[in-house]
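Scroll down for the structure; my scribbles are underneath it.
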Amino acid sequence: MMSQQDLPTLFYSGKSNSAVPIISESELQTITAEPWLEISKKGLQLEGLNFDRQGQLFLLDVFEGNIFKINPETKEIKRPFVSHKANPAAIKIHKDGRLFVCYLGDFKSTGGIFAATENGDNLQDIIEDLSTAYCIDDMVFDSKGGFYFTDFRGYSTNPLGGVYYVSPDFRTVTPIIQNISVANGIALSTDEKVLWVTETTANRLHRIALEDDGVTIQPFGATIPYYFTGHEGPDSCCIDSDDNLYVAMYGQGRVLVFNKRGYPIGQILIPGRDEGHMLRSTHPQFIPGTNQLIICSNDIEMGGGSMLYTVNGFAKGHQSFQFQ
């Protein structure tokens with residue numbers, strides 16, 4: 001009879017030494033991001049990166065509601081206002097300069113969207129939390145001034161979330177897809193024919209081909225080209241001018257890059273991820289007119305701070321609605 005010492009034994013080595021091992025994407029082109037700017041020595045749930053027409057970067061922290069404004073040239077950080085709504089999750093900028101802020105509310109039924117100036121003045125409810133049951137996480141404008149938003153509700157076995165389109169006059173809300181589990185990131189292709197959506201707690205990437213009206217799905221047009229692995233799942237996303245999609249992986253300290261057909265073609269790693277640091281990567285965004293990508297993450301779980309990281313992407317960022 002073999003002793004316990006003689007038995008085949010598993011050892012931590014190679015990928016199994018990592019807190020967040022990469023298995024299925026290990027052969028992809030892989031680069032490691034460089035630190036760009038420390039937002040706080042405290043762990044803040046950073047999200048919502050977006051640049052205005054003057055090249056100023058706006059972002060927020062979800063749990064405390066701070067809205068930050070950063071000058072990329074000087075790296076000066078300002079806090080122009082604090083969200084009056086609970087748990088803001090994304091900022092998008094209208095071509096008229098207003099900030100549209102998505103908020104999650106109580107994470108059940110009191111989310112919405114409000115608009116404000118860059119200083120937090122002239123508040124306007126766009127989607128009111130009192131008259132809806134949404135938990136709004138993110139949005140993307142089309143060239144007509146309407147927008148798509150994600151409903152962040154549900155969980156893996158109770159898919160209550162979905163994606164909706166709001167008309168340019170903000171009066172009509174049309175469902176695009178429903179019954180998905182925590183709809184999160186959303187991006188629109190350069191020709192506005194394809195809508196990308198990440199489904200966080202089901203670890204899926206949706207590719208939705210749209211008719212010219214922007215709300216009707218083409219025959220067989222709603223597909224799932226990719227299933228992610230690991231904890232927690234895909235988060236916010238953006239596109240470049242070649243229609244590549246950049247998806248932040250929350251809880252994994254990395255960004256995955258897909259081509260316009262949904263095939264993975266590259267990945268960006270956050271330093272320290274193998275040791276369990278800076279895993280809460282939430283949002284990638286391009287500096288306008290460049291291929292320089294900014295990524296936000298934080299180290300709440302390990303008692304660390306909140307950082308922005310940077311790399312160069314495959315192509316320049318797409319000039320979206322606020323620049324048109």
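Residue positions begin at 1 at the first shown residue.
A Cβ is built for glycine as well, from the same backbone N, Cα and C atoms used for every other residue.
Quoted from Swiss-Prot, the note on the mutagenesis of Glu47 to Ala is: Loss of activity. A strand conformation is recorded for Glu47 (mutagenesis position) in the three-state DSSP classification.
Where Swiss-Prot documents Glu47 to Ser as a mutagenesis experiment, the accompanying text is: Loss of activity.
Other C-beta atoms found within 10 angstroms of the C-beta of Glu47 (mutagenesis position) number 26, with every protein chain shown included. Glu47 to Gln appears in Swiss-Prot as a published mutagenesis result, with the remark: Loss of activity due to inability to bind calcium ion.
According to Swiss-Prot, the Ca(2+) 1 binding site annotation covers Glu47, Asp137, Asn184, Asp235, Ser236.
Listed in Swiss-Prot as a mutagenesis experiment, Phe63 to Ala is described as follows: 2.5-fold increase in lactonase activity. Non-local neighbourhood of Phe63 (mutagenesis position): Leu44, Gln45, Asn87, each in the same chain, at least six residues away, with C-beta under 8 Å from its C-beta.
While the structure shown retains the original residue, Swiss-Prot records the mutagenesis experiment Lys92 to Ala with this note: Increase in lactonase activity. The Cβ neighbour count for Lys92 (mutagenesis position), using a 10 Å radius and every protein chain shown, is 24.
The number of other Cβ atoms within 10 Å of the Cβ belonging to Gly111 (Ca(2+) 2 binding site), over all protein chains shown, comes to 28. If you look up Swiss-Prot, you'll see Ser109, Gly111, Asp129, Thr132, Tyr134 marked as Ca(2+) 2 binding site.
Here Swiss-Prot describes Asp137 to Ala as a published mutagenesis experiment; the accompanying note says: Loss of activity. If you take the C-beta of Asp137 (mutagenesis position) and look for same-chain residues 6 or more apart in sequence within under 8 angstroms, you find Ala89, Ala90, Cys102, Leu104, Gly111, Phe149, Thr150, Asp151, Phe152, Ala183, Asn184, Gly185.
In Swiss-Prot, the entry for mutagenesis Asp137 to Asn states: Loss of activity but still able to bind calcium ion. The structure shown retains the original residue.
Asp138 to Ala appears in Swiss-Prot as a published mutagenesis result, with the remark: Decrease in lactonase activity. In the three-state DSSP assignment, the secondary structure recorded for Asp138 (mutagenesis position) is strand.
In the three-state DSSP assignment, the secondary structure recorded for Asp151 (mutagenesis position) is strand. The 10 Å shell around the Cβ of Asp151 (mutagenesis position) contains 23 further Cβ atoms across the protein chains shown. For the mutagenesis result Asp151 to Ala, the note given in Swiss-Prot is Decrease in lactonase activity.
When other Cβ atoms within 10 Å of the Cβ of Asn184 (mutagenesis position) are tallied across all protein chains shown, the result is 28. Where Swiss-Prot documents Asn184 to Asp as a mutagenesis experiment, the accompanying text is: Decrease in lactonase activity.
Reduced to three states, the DSSP call for Asp235 (mutagenesis position) is strand. Asp235 to Asn appears in Swiss-Prot as a mutagenesis experiment; the accompanying note says: Loss of activity due to inability to bind calcium ion.
Of all the Cβ atoms in the protein chains shown, 24 others lie within 10 Å of the Cβ of Asp235 (mutagenesis position). According to Swiss-Prot, the active site, proton donor annotation covers Asp235, on the basis of sequence analysis.
Per Swiss-Prot, mutagenesis Cys237 to Ala is noted as: Increase in lactonase activity. In sequence order, Gly185, Ile186, Ala187, Trp196, Thr198, Leu245, Tyr246, Val247, Ala248, Pro284 constitute the residues six or more apart from Cys237 (mutagenesis position) in its chain with CB-CB distances below 8 Å.
Neighbour count (other Cβ atoms within 10 Å of the Cβ, all protein chains): 25 for Arg280 (mutagenesis position). Here the residue is the original one, while Swiss-Prot reports the published mutagenesis Arg280 to Ala with the comment Increase in lactonase activity.
All protein chains considered, the CB of Tyr134 (Ca(2+) 2 binding site) has 26 other CB atoms within 10 Å.
The closest partner of Asp129 (Ca(2+) 2 binding site) among the recorded positions, by CA position, is Asp138; the full candidate set was Lys92, Asp138, Asp235, Ser236, Arg280.
Note on proximity: among Ser109, Thr132, Ser236, the binding-site residues of the record, the Cα nearest Asp138 (mutagenesis position) is that of Ser236.
Tyr134 (Ca(2+) 2 binding site) sits 18 Å from Lys92 (mutagenesis position), counting Cα to Cα.
Of the listed binding-site residues, namely Ser109, Thr132, Ser236, the sparsest Cβ surroundings within 10 Å are found at Ser109.
Of all the binding-site residues listed here (Ser109, Thr132, Ser236), Ser236 has the Cα closest to the Cα of Arg280 (mutagenesis position).
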